[in-house]
Every structure is written in C-alpha cells, then in structure tokens.
Amino acid sequence: MDQPAGLQVDYVFRGVEHAVRVMVSGQVLELEVEDRMTADQWRGEFDAGFIEDLTHKTGNFKQFNIFCHMLESALTQSSESVTLDLLTYTDLESLRNRKMGGRPGSLAPRSAQLNSKRYLILIYSVEFDRIHYPLPLPYQGKPDPVVLQGIIRSLKEELGRLQGLDGQNTRDTRENEIWHLREQVSRLASEKRELEAQLGRSREEALAGRAARQEAEALRGLVRGLELELRQERGLGHRVAGRRGQDCRRLAKELEEAKASERSLRARLKTLTSELALYKRGRRTPPVQPPPTREDRASSSRERSASRGRGAARSSSRESGRGSRGRGRPARPSPSPTGGRALRFDPTAFVKAKERKQREIQMKQQQRNRLGSGGSGDGPSVSWSRQTQPPAALTGRGDAPNRSRNRSSSVDSFRSRCSSASSCSDLEDFSESLSRGGHRRRGKPPSPTPWSGSNMKSPPVERSHHQKSLANSGGWVPIKEYSSEHQAADMAEIDARLKALQEYMNRLDMRS
C-alpha cells in the first residue's frame, strides 16, 4: 500500500502561510496545521471509518486509501482536480447555507471552542460539480516553551556535531574537490581536442563533399550525354537492323530462287545424263536407204518449206546463236553405238578416209572453177544451192578437226559467260541449244535441196546423178560417209558441255 508515512508542506490559506503536516499510520490519519505568524496549532486524528462515512455523506464515496492519495495530491499540487482550503466555523456555516439555497439567518451564540476550531476542506472538482470534504481540526493552542527549549537544545547539539565533522573533513573535502575539478578540466581539455579534430574532419568532409558534388555533377552530365548517344545508337541500330532484315529477306528469297534454279538445273542435268546414256546405248548404224521416190521427194520438199517458214519467224538473236553453234557442221544421222568406245587403228579405214578427203578437195576446186567460169547446164542450180546452204555445208565432212575446235571454243565461251555473269539465263540458253543440237543429231538426215523437187519426173538415172552431185557439193552426205571421226567429235562436244554444266553446278553449290 503506497501511503505517505509523513509529509510536511508550507501552504498558503487566504493569504496566510501555514505549515501542514500529514501522518498516516495504519488506518489512522493525523493532520496538523500551524500558523507561521502566531504559532497557533490545530491537530486532528481520523480513522478509516470516519473518512469513508464522511465521503458517503457528501454523495461521492471514496475509500480511505484513495482519500489519502487525494490529500497528498492537493498538498503537493500535482493535480488540478483537488485543492485545499482552511475555514472557520462561521465560514463553514455560510458555505453550507449558500449550498442549500437558504437565506442566512441570525447566527446562534457560539462557544469559544467552536470559534477556535478550524476546518481543513478538501475540494474535489469534477467536470460539472465540486465536492467538499471537511475535516475538523480542534485548537491545540501555542506550543509549550519547555518543549520548544528541548527542541532547541537538540537542534544545537546536532548542529555542533555536524560542524565538528565538517571541520575535520574540510581539508579532505577541498582536496577531493580540487582533484575532481582537475579531472574535469583534463576531461574537458580532451573533449576540446576531440571537438577540434572533429571540426577539422568536418571541414575536410565539407571540402571533399563540395568536390564530390562537382564530380557528381560532371558524372551526371557525362551520363546524360552517354544516354543521348545510346538512344541515338539504338535508333541507328534499329534502322540498320531493319535494313539488314530486309537484306536478309531479300537474300533468303534469292537463295530460295537459286535453290529452285539449282533443283531445276539438277533435274535438267539428270535428264541430259539419262539422254546421254540412252544415246550411248541406242546408237546404231542405220541401213542404207534407197533413193527416195517421187512421193518421198514431195513430202521432203514440203517439210523443207515448212521448216524455212518456222525458221524465219524465230528471233534474230536465237537464230544467230544457233547459226554460230551450228556453223561448221551439217545435220547428220546418229552415229553407230561403237563411236563412244576407243577404236583401234584401222589402216584400211585410214587410207579410205585420206582418199575421201582428197576427193572432197578436188570437188571443191571443181565447184570453184565452175562458179568462176559460169558452169555447165546445172551450174546455176548448184550455185543457188551453195548460196542457200550455210557456209558450214559447203565445207563438207572432211573438216572434223575444225568442227571439234569450233565446239571446244563454243564450250569455252559458254564457261567464260557463266563465270563472268553468274546467272542462269546463259545456262538455260546453253541447255536449249544442247537439246536442239541433240535433236538435230538424233533426227533424220536433211532432205535434198529445195530445187530437187523440180526433178520429180526425171528418170532414176538422173535422180542418182543428181544425188551424187549433191553429195559432191556438200548438200547431203550419205549414212555410209558418217565415219568414226564424226562420232568422236560429237561425243567430245557432248562431254565438254556436260563437264561445263557440272562445273557451273559446283560453283552454285559453293555459293549457296
């Protein structure tokens, strides 16, 4: 139980200073009030039952312990809700009458004891009400002189004892005080040095902070510049990436086209290879055809006229290309299957070929002589056939080396065109010319010259003589005249063209 054991406080009641002492012992409250000016004393003792009954009568019940705490708070002025007041009996009666609302009547005569009694009023203020707890204090009179003298003596003794103790310990106290002061001075000096060092560090930090701020500003500017450059580079990179994406798409499209072209060329190569194999396997020397009859000559003349009409309708570029490729060799029947193999040397065939070349040279000289002198009765027809035939037909079959050289030169020119242009159009033209050349080689031998149709009604002797003159003039060579040299030249040309085509395909593979 937290109760004040003893408390003495100077308190001013109505402008007069009083000393108030409170003592709580168990369930008993002791109060004593003394006037500082007159030394009059008022004292009272109250038990717990009296206090609780008093609070019950006021209408706001308080327990004894709570009442003691309220009294202590009023003396120490620690709470604004409780205050103290000291009233006489007359003041108390007027307060009671004012509270009850009655008129102040004539006061009855009072005794001297009531006039000397004082009432300590504990005022408890709540939000809308004020409650007064009166504590009566009987008058005790002035203090006894004998008691006062005893108190004075005891106080003097205590004072002397304390002074003696002070005299003995004065020097020690001063020395201790000086020592403490010196320690304090040294401590303050060390604190001063620490503060000076801290101030120097603060100044250095301030200077460093200023430099750091300047450096930070410079770095911020650098970062802003780098961010601007980064944005520009990103935009440029996006544009470059877009252009490269377009290039990639274009190149992918070109690659697809090249692959498609490669596939078509491979298919064409496969077709040509198969045709070559068939050509090598199916080569046979056809039997000697009998002289054409009247109906055959009529049909051949019609075919020649139709072929001349189709040839005139073709484009000049393709006609010139075919003319350059076909110049130097006339159309001839397919060679025998033994032409692709390496033949052994035959002296009889060599002698016959040499004699045949000499006869052809003599025929050419005779033709030149007839052309120069105007010729005989059939001279105009022969000269007309020489004019209508291409220059290669006039040279006859005896210039096989020249034809092989022409073929090799055409293959070399095709290779140079493929390597320089790197396009597929030349290859397609080459394949077309190759197919046309193959068809011409595999086709029937050309019909007699156009003017042979006018001799349809001539006797067989004249027709045979006419065929011999055509053979001598280079217009048409019989199948027997198609020797192994011509077959070897055709095979060499086909092999050279296939080799050039294979090289072109390899270059396409390396590019892709």
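Glycine too: its Cβ is placed from the backbone N, Cα and C atoms.
Look at Lys259 (mutagenesis position): DSSP puts it in a helix. Among the mutagenesis results in Swiss-Prot, Lys259 to Glu has the note: Loss of microtubule-binding; when associated with E-263, E-266, E-268 and E-270. The residue drawn here is the original one.
Long-range Cβ contacts of Arg263 (mutagenesis position) within its own chain (separation 6+, distance under 8 Å) are none. One entry in Swiss-Prot concerns the mutagenesis experiment Arg263 to Glu. Its note says: Loss of microtubule-binding; when associated with E-259, E-266, E-268 and E-270.
The C-beta environment of Arg266 (mutagenesis position), restricted to residues of the same chain at least 6 apart in sequence and closer than 8 Å, consists of Met505. In three-state terms derived from DSSP, Arg266 (mutagenesis position) belongs to a helical segment. Here Swiss-Prot describes Arg266 to Glu as a published mutagenesis experiment; the accompanying note says: Loss of microtubule-binding; when associated with E-259, E-263, E-268 and E-270.
Among the mutagenesis results in Swiss-Prot, Arg268 to Glu has the note: Loss of microtubule-binding; when associated with E-259, E-263, E-266 and E-270. The residue drawn here is the original one.
Listed in Swiss-Prot is the mutagenesis experiment Lys270 to Glu, annotated as follows: Loss of microtubule-binding; when associated with E-259, E-263, E-266 and E-268. Counted within 10 Å of its Cβ, the other Cβ atoms near Lys270 (mutagenesis position) come to 10, all protein chains included.
Taking the mutagenesis positions Lys259, Arg268 in turn, the residue surrounded by the fewest other Cβ atoms inside 10 Å of its Cβ turns out to be Lys259. Across the fold, the C-alpha of Lys270 (mutagenesis position) and the C-alpha of Lys259 (mutagenesis position) stand 16 Å from each other. Taking only the Cα positions, the spacing between Lys259 (mutagenesis position) and Arg268 (mutagenesis position) is 14 angstrom.
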